[in-house]
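What Swiss-Prot says about this protein:
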type	residues	note
MUTAGEN	Leu26 to Pro	Partial loss of repressor function when overexpressed in the absence of hns
MUTAGEN	Tyr97 to Cys	Partial loss of repressor function when overexpressed in the absence of hns
MUTAGEN	Pro116 to Ser	Partial loss of repressor function when overexpressed in the absence of hns
MUTAGEN	Gly126 to Val	Higher RNA chaperone activity than wild-type, decreased ability to bind structured RNA
Amino acid sequence: MSVMLQSLNNIRTLRAMAREFSIDVLEEMLEKFRVVTKERREEEEQQQRELAERQEKISTWLELMKADGINPEELLGNSSAAAPRAGKKRQPRPAKYKFTDVNGETKTWTGQGRTPKPIAQALAEGKSLDDFLI
């Protein structure tokens, strides 16, 4: 809670602050507080009415669906017939580059992920990636 709200919520602090203002100013502040409080109450009541209307509409639709033999779960796609299938496993990418590692073994690289050290070293020495194309 902010310092201002703590001050407004403490009766002793309010009394001390009220000594600095005239009665007319205090009456004006009181009227403003009443207006703000009334507006806030009306907002809360409006939200409650809207929520009640929404709940009533939902219950009406549920009753209509049950009368027609429709299960609400079917609409959400939770039925076994509408269950999404697991995605197919992706085919591995074909190798795009061929290089020889430090052990003299010939290896391939798809071009994705981290660049192999032998290729990175060759690129640093000025070679082109096209030199390693299969």
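Each residue, glycine too, has its Cβ placed from N, Cα and C.
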Task: Under 8 Å by Cβ from Leu26 (mutagenesis position), counting only residues of that chain that are 6 or more apart - done: Ala18
TODO: Using C-alpha atoms only, work out the spacing between Gly126 (mutagenesis position) and Pro116 (mutagenesis position) and round it to an integer in Å.
DONE: 16
- [ ] Could you tally the C-beta atoms, other than its own, that fall within 10 angstroms of the C-beta of Tyr97 (mutagenesis position)?
- [x] 18
- [ ] Fill in the CA-CA distance, Pro116 (mutagenesis position) to Tyr97 (mutagenesis position), as an integer in Å.
- [x] 10
- [ ] Mind telling me which of the mutagenesis positions Pro116, Gly126 has the densest Cβ neighbourhood, counting other Cβ atoms within 10 Å?
- [x] Pro116
